[in-house]
Amino acid sequence: MMPSESGAERRDRAAAQVGTAAATAVATAAPAGGGPDPEALSAFPGRHLSGLSWPQVKRLDALLSEPIPIHGRGNFPTLSVQPRQIVQVVRSTLEEQGLHVHSVRLHGSAASHVLHPESGLGYKDLDLVFRVDLRSEASFQLTKAVVLACLLDFLPAGVSRAKITPLTLKEAYVQKLVKVCTDSDRWSLISLSNKSGKNVELKFVDSVRRQFEFSIDSFQIILDSLLLFGQCSSTPMSEAFHPTVTGESLYGDFTEALEHLRHRVIATRSPEEIRGGGLLKYCHLLVRGFRPRPSTDVRALQRYMCSRFFIDFPDLVEQRRTLERYLEAHFGGADAARRYACLVTLHRVVNESTVCLMNHERRQTLDLIAALALQALAEQGPAATAALAWRPPGTDGVVPATVNYYVTPVQPLLAHAYPTWLPCN
């Protein structure tokens, strides 16, 4: 005779089954806006999805359970937030207000880290994507109101909430607030402040034309089954007892994209669609030891990315601001050597592959990059500053992070900026 199950065991087994069913339902449902490109789906039918292994599920669970400080401005206290907590509160409140959440996903570098932490890239921001319908302005406003209201729940005990308004919370804890509403893109982003750069970014997506630059950052991990398991089961997860968690590659073929991540390969689709920041990510990957796939037309890829960079950031002030923000986010603190190497690589790529600018505009940008590179070089200490040089990049574009430097001549910084078109006398 089989031993009878206790009530707790029955609930736990049901939780695992429900979690698995939830993952299957979300993964097999028709993709909401912002999913893989239809061209990728037709090229790789069914291959854009894959189940996570037990070690990957463990890493995901640990990442969602790790408290992240949300730093307040002025006298506002620091909030300690577990990602799974804020996801559950935001999701349940949106559902109560009548806005259905199709799925919640972990996206970007954090998802890549869960799948393969040995890539060397690590992660900064925690990108959490809520698939919702944003058909009206009221839906956009609701997502913002819900996120701001949920911050009240995470205020430390003893803090008076009586006079705290949503506007006050936005000024105190929101790093960035973005709304995009066009024919092809309907989404909003709320980024919560963290002084170390590990911002919690809540993105509400109805439709978006492209959510990745290269195959290695195209991963999304569907969190619904894991979150449901945590709510329903009192038994800790184990290799023999855990929910099915599904990953998706917006690039197309999940297995191929994961192999690119493991072997440090740079690959993409439709490079003409990559936004301006893709150029900086490309140079970052080269410095980290990634290589373009052998079949890649590197010159064409670089020309596309340079052109898009100058379309998205047309003037020198925007270029400086974009470069400084990217470098601070990815090469902060004591990583001056790699920051310098990234700027050297960017200088080379812009010099070789920019075809859309007049000569003086191109020279201005190169001077800006050179000035930032020399600043990063000086931060490495007297030995590096005395050498005042950098090792030239190899044929693969990689610049070693080292103080054995080699100088290349650069144009002196221009004292004056010129308009795009010089006046005709």
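Note that Cβ sites are derived from N, Cα and C of the backbone, with glycine treated the same way.
Among the mutagenesis experiments that Swiss-Prot reports, G108 to A is described with the note: Loss of polyadenylation activity. When other Cβ atoms within 10 Å of the Cβ of G108 (mutagenesis position) are tallied across all protein chains shown, the result is 23.
In Swiss-Prot, the entry for mutagenesis S109 to A states: Loss of polyadenylation activity. The structure shown retains the original residue. Take the CB of S109 (mutagenesis position) and look out to 10 A: across all protein chains shown you find 19 other CB atoms.
Remark: K124 (mutagenesis position) has S109, G197, K198, N199, A329, H330 as non-local neighbours, by Cβ distance under 8 Å and separation of at least 6 in sequence. DSSP gives K124 (mutagenesis position) a coil state; it is part of no helix or strand. Record note (Swiss-Prot), mutagenesis K124 to A: Does not affect polyadenylation activity. The unchanged residue is displayed.
A 10 Å cutoff on Cβ-Cβ distances gives D125 (mutagenesis position) a total of 19 other Cβ atoms nearby, all chains included. Listed in Swiss-Prot as a mutagenesis experiment, D125 to A is described as follows: Loss of polyadenylation activity.
The annotation that Swiss-Prot gives for the mutagenesis experiment C181 to A reads: Reduces polyadenylation activity. Around the Cβ of C181 (mutagenesis position), the same chain contributes L134, F140, each under 8 angstroms and 6 or more positions distant in sequence.
For E213 (mutagenesis position), the number of other Cβ atoms no farther than 10 Å from its own Cβ, over all displayed protein chains, is 23. Look at E213 (mutagenesis position): DSSP puts it in coil. One mutagenesis experiment named in Swiss-Prot is E213 to A, and its note says Substantially reduces polyadenylation activity.
Listed in Swiss-Prot is the mutagenesis experiment I216 to S, annotated as follows: Substantially reduces polyadenylation activity. Its Cβ taken as reference, I216 (mutagenesis position) is surrounded by 29 other Cβ atoms within 10 Å in the chains shown.
Quoted from Swiss-Prot for the published mutagenesis R269 to A: Substantially reduces polyadenylation activity. Under the DSSP three-state reduction, R269 (mutagenesis position) is assigned to coil, being neither helix nor strand. A simple way to gauge crowding: the CB of R269 (mutagenesis position) has 18 other CB atoms within 10 angstroms, across all the protein chains here.
Secondary structure at R303 (mutagenesis position), taken from DSSP and collapsed to helix, strand or coil, is helix. Around the Cβ of R303 (mutagenesis position), a 10 Å sphere holds 19 further Cβ atoms from the protein chains shown. One mutagenesis experiment catalogued in Swiss-Prot, R303 to A, is accompanied by this note: Does not affect polyadenylation activity.
In Swiss-Prot, the entry for mutagenesis F331 to A states: Does not affect polyadenylation activity. The structure shown retains the original residue. When secondary structure is read from DSSP and collapsed to three states, F331 (mutagenesis position) falls in the coil class. Around F331 (mutagenesis position), a 10 Å sphere centred on its CB holds 20 further CB atoms from the protein chains shown.
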**Message:** Here's one to test understanding: among the mutagenesis positions G108, D125, E213, I216, whose C-alpha is closest in space to the C-alpha of R303 (mutagenesis position)?
**Reply:** E213
**Prompt:** Of G108, E213, I216, R269, F331, which mutagenesis positions come within 10 Å of D125 (mutagenesis position), going by C-alpha to C-alpha distance?
**Reply:** G108
**Complete:** Keeping only the mutagenesis positions of I216, R269, F331 whose C-alpha lies within 10 A of that of G108 (mutagenesis position) yields I216
**Fill in**
mutagenesis positions near R269 (mutagenesis position): from E213, I216, F331, Cα within 10 Å gives E213
